[in-house]
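A.B. asks: Could you have a look at this structure, given as structure tokens, before my questions?
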Amino acid sequence: MEGKKEEIREHYNSIRERGRESRQRSKTINIRNANNFIKACLIRLYTKRGDSVLDLGCGKGGDLLKYERAGIGEYYGVDIAEVSINDARVRARNMKRRFKVFFRAQDSYGRHMDLGKEFDVISSQFSFHYAFSTSESLDIAQRNIARHLRPGGYFIMTVPSRDVILERYKQGRMSNDFYKIELEKMEDVPMESVREYRFTLLDSVNNCIEYFVDFTRMVDGFKRLGLSLVERKGFIDFYEDEGRRNPELSKKMGLGCLTREESEVVGIYEVVVFRKLVPESDA
């Protein structure tokens, strides 16, 4: 398993930072814009002015500007890829911001982590599925989150939907011009037991190992740690609902109608939010 984790780390270390001009020319620009709009709305919904935020799997710091616009007071970014953390530091230095920033290169999903403080919001965008590599890894990741989330605080995430992927597998729709999913399945193994797959996304991810999210197990694990599920919604529904509620932001971010193939990529994912319960004595 360590070999696979190293492969994932090296994959993200190898991805070069692309300038805004290059991103705008990408064939996946509409997909990127849709994903960024969804993340911006998710941050708006669950982040208050002055909040402290722990961003797990922060990558190159692509959400820093979203948090600046949300008016947070402190940001702590953690990622397994050292190169990504260095790029995030550069991005933070070069932007106008009013909040404090800290970064740390660490595996927060498979290694015990204690930053010595709690946060109002913990975010995991397109990365928490890596916690499902083993049962032990998931347990460690969930304990890391519970340890660092303030009572009443929110854990917000975007993850691939196992249900969507398996439904497409049954229908034989596992790729288009933008993406490709390859299941690592042996003949005698039932689909319910398959834990991982290979994912490729044009201009972004190249045949990287990803893990299925066991939703029931995740909810049960967080429940034992005092976190309850407050929202679960597929990306397409979330995108359409928030587009109606935030027409100005939608226009500002250059959103348009997604093609069928673009929608297929966006529709792989879902929004999931947990809230840490407040002890009755503190309520």
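Quick reminder: no glycine exception, Cβ is built from N, Cα and C everywhere.
Nope, none of those substitutions made it into this model, it's the original residues.
Residues or ranges marked as domain 'mRNA cap 0 methyltransferase' in Swiss-Prot: 26-277. R32 to A appears in Swiss-Prot as a mutagenesis experiment; the accompanying note says: No effect. Loss of activity; when associated with A-60. Among the sequence features in Swiss-Prot, the mutagenesis site N35 to A is noted as follows: No effect. Loss of activity; when associated with A-269. Per Swiss-Prot, mRNA binding site is recorded for N35, N36. Marked as S-adenosyl-L-methionine binding site by Swiss-Prot: K39, G57, D79, D107, Q125, Y130. Annotation of the published mutagenesis D79 to E in Swiss-Prot: Reduces activity by 77%; the original residue is retained in the structure shown. Here Swiss-Prot describes Y109 to A as a published mutagenesis experiment; the accompanying note says: Reduces activity by 83%. Strongly reduced activity; when associated with A-80. Here Swiss-Prot notes a mutagenesis experiment, F126 to H, with the remark: Reduces activity by 92%.
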A.B. asks: Including all protein chains displayed, how many Cβ atoms other than that of Q125 (S-adenosyl-L-methionine binding site) lie within 10 Å of its Cβ?
C.D. replies: 24
A.B. asks: Looking only at the domain 'mRNA cap 0 methyltransferase' (26-277), what is the model's average confidence as pLDDT?
C.D. replies: 95
A.B. asks: Quiz question: given the recorded positions D79, D107, which has the greatest number of C-beta atoms lying within 10 angstroms of its own C-beta?
C.D. replies: D79
A.B. asks: Across all protein chains in the structure, which of the recorded positions R32, K39 has the highest Cβ count within 10 Å?
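C.D. replies: Selected residue: K39.
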A.B. asks: Hey, of R32, N35, D79, F126, which of those mutagenesis positions are within 10 Å of G57 (S-adenosyl-L-methionine binding site), Cα to Cα?
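C.D. replies: Correct set: D79, F126.
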A.B. asks: Out of Y109, F126, which of these mutagenesis positions shows the lowest number of other CB atoms within 10 Å of its CB?
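C.D. replies: Per-residue Cβ counts within 10 Å for the mutagenesis positions Y109, F126 bottom out at F126.
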A.B. asks: Can you tell me how far the Cα of Y130 (S-adenosyl-L-methionine binding site) sits from the Cα of N35 (mutagenesis position), in Å?
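C.D. replies: On Cα coordinates alone, these residues lie 19 Å apart.
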A.B. asks: Cα within 10 Å of D79 (mutagenesis position) is the criterion; apply it to the recorded positions N35, N36, K39, D107, Q125, F126 and give the hits in sequence order.
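C.D. replies: Taking N35, N36, K39, D107, Q125, F126 one by one, the ones whose Cα falls within 10 Å of D79 (mutagenesis position) are D107.
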